[in-house]
Structure formats: C-alpha cells, structure tokens
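J.: Sending over a structure as structure tokens; questions will come in a sec.
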Amino acid sequence: MTSLTQRSSGLVQRRTEASRNAADKERAAGGGAGSSEDDAQSRRDEQDDDDKGDSKETRLTLMEEVLLLGLKDREGYTSFWNDCISSGLRGCMLIELALRGRLQLEACGMRRKSLLTRKVICKSDAPTGDVLLDEALKHVKETQPPETVQNWIELLSGETWNPLKLHYQLRNVRERLAKNLVEKGVLTTEKQNFLLFDMTTHPLTNNNIKQRLIKKVQEAVLDKWVNDPHRMDRRLLALIYLAHASDVLENAFAPLLDEQYDLATKRVRQLLDLDPEVECLKANTNEVLWAVVAAFTK
C-alpha cells in the first residue's frame, strides 16, 4: 500500500469517526430515551458499513456505485445518450443522506400528505466526510421554506427556470465522483481526443470491484431474491431503484443468460410496480427512500 493510499485511508477514517462522534453528541443532546426507530436504524446501517470486509478505499457511496455501473470500462465515460443519470445521481444523494441519518420528511399530519408533497428537513447537520453530500446537506439545511424531494432533485440538477435558484445546482458531479473513484483505486485518469476537443476520461482500473458490484445487483434479484422489499438491505434496494432511474441497470444485467435476464427484469418490474405510498407506511421504512422512488416512478 502506498503512502498516499495510507494517508487517504486515514483521512477517511478520521472523517468518519468525527462524523459519528458529532452525530452521537447531537442525539445525546436531544435526549437518549426519546430517540426514534430511524435513529437506531441509521446507527445500525453505519455500523454494518463499518463491519464489511472491504477496505475504506473500496467502500462506495450510492452515487459512486450508480456512476460505476454507467461508465464504459475502457472508454471511461458514460453514454452520451444517457440523459437520466444526472437526476438519478441527485436522488442517490438524498437517499444516502437519509440512510446516514441526516435527512427526513416532515410529519405527514392528520390528513396524511403524500410523499411527493411532504418537505425534506435536516435531521442532523453533522458532516458526512463526503464533499458532495455535505454540499447538498448544507443547501437543505439553509433553505426556508423547505422543498419537496421532487424539487430537490430538480434544483440540485439545475433543472429550474427560476434564476434565483440556480445556485442550488451541484456542478461537475460526475467528474467529482469519478475523481473519488480514482482516489479509491477503482478508476484511472486519461486524456482522450475527440476531433475538436480533449476530454478527461476515467477508464476502469480495478475490475474486481465493479464485478462485485454487478454480482451484488444480480444476486439481489436472482439467487438472493426475497420477494419483499422490506427484507432487502435498504442500500441495495435503493441501488436497484436508482440504477433503473439512471438508465444504467441494464449494464448489470447484460452478462446474464436469456432466462436469467428475463427473470431479473421481471423482478425489477415487481419492485417498480409497488406503491411507495403504501410501502412507506410499513414498519422500519425510510420515508425519504420511498419519496425518491415515488419521484422517479410516478
């Protein structure tokens, strides 16, 4: 392991520990006995992440996983025809922040407002250690009145006609995520000439990590299919939904045999046909996750 890798690993570890300590202090200040089920679940999710065998360099965020599925291995860029991945990555950010206990939806109220009309509010402003996530979290925290999930996906993507809200756009997201993957040893950086201009590309350098990611997605809808989204790992469930919304899920299924492919797509369709409004009412669900799903499937 190089000294650079060691330094980056230590930095990530220190950031993660600092974030967890800050979040724990804030929860303690709010009253330990009154902590919600979501708080407990978010702590379990973070602990599960820490317990996984992968090194810090190869533990990927939802955004990085979706981008990795969309990148061409040798060329090092996403398809020029993919106009879905931009909004999909913003949806990943909202879910990632929710899974880390930073965001939640406002209470549904007596009249039970729908997922798409409920506002996103900041639950904790403790740093995540990820620059993009912290940037998005800062926007959510400082915005009054709050916005809905659908609005945040559009605002963070820059898809607004209101010039006063253009500052919400997160710029160069794909390039910044690719650089994160370069630092984690998954991609490398090259310059390619495209007739009239040069373009920075990020070809795959660690195929094992991508193959593990593809295998994880395939197994979720084949060998390890449980036919119940609430028994699936939340992060994996979100990955399947967001990979589909970003139009990159097909890349994970491309190597499958015809029968496996048909079964996998059938089961993904089962997930897409679920009603997020119904699913979010079940026990131990993450409402932001289902609100993002609703934004992309309604």
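Every residue, even glycine, has its Cβ placed from backbone N, Cα and C.
So, quick note: what you're seeing has the original residues, none of the substitutions.
Copied straight from Swiss-Prot:
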| type | residues | note |
| --- | --- | --- |
| MUTAGEN | ARG7 to Ala | Altered binding to coatomer |
| MUTAGEN | TRP81 to Ala | Abolishes phosphoinositide binding and localization to the Golgi apparatus; when associated with A-90 |
| MUTAGEN | ARG90 to Ala | Abolishes phosphoinositide binding and localization to the Golgi apparatus; when associated with A-81 |
| MUTAGEN | ARG90 to Leu | Loss of function in vesicle budding, abolishes phosphoinositide binding and localization to the Golgi apparatus |
| MUTAGEN | ARG171 to Ala or Leu | Abolishes phosphoinositide binding and localization to the Golgi apparatus; when associated with A-174 |
| MUTAGEN | ARG174 to Ala | Abolishes phosphoinositide binding and localization to the Golgi apparatus; when associated with A-171 or L-171 |
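Tell me about the surroundings of these features in the structure.
T.: TRP81 (mutagenesis position) falls within neither a helix nor a strand when secondary structure is assigned with DSSP, and so counts as coil.
All protein chains shown were included, and the count of other CB atoms within 10 Å of the CB of ARG90 (mutagenesis position) stands at 27.
A helical conformation is recorded for ARG90 (mutagenesis position) in the three-state DSSP classification.
Other Cβ atoms within 10 Å of the Cβ of ARG171 (mutagenesis position), summed over all protein chains shown, number 8. According to DSSP, ARG171 (mutagenesis position) is assigned to coil rather than to any helix or strand.
The Cβ of ARG174 (mutagenesis position) lies under 8 Å from the Cβ of LEU67, THR78, ILE85, SER86, LEU89, each of these being in the same chain and 6 or more residues away along the sequence.
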J.: What Cα-Cα separation, expressed in whole Å, is found between TRP81 (mutagenesis position) and ARG171 (mutagenesis position)?
T.: 19
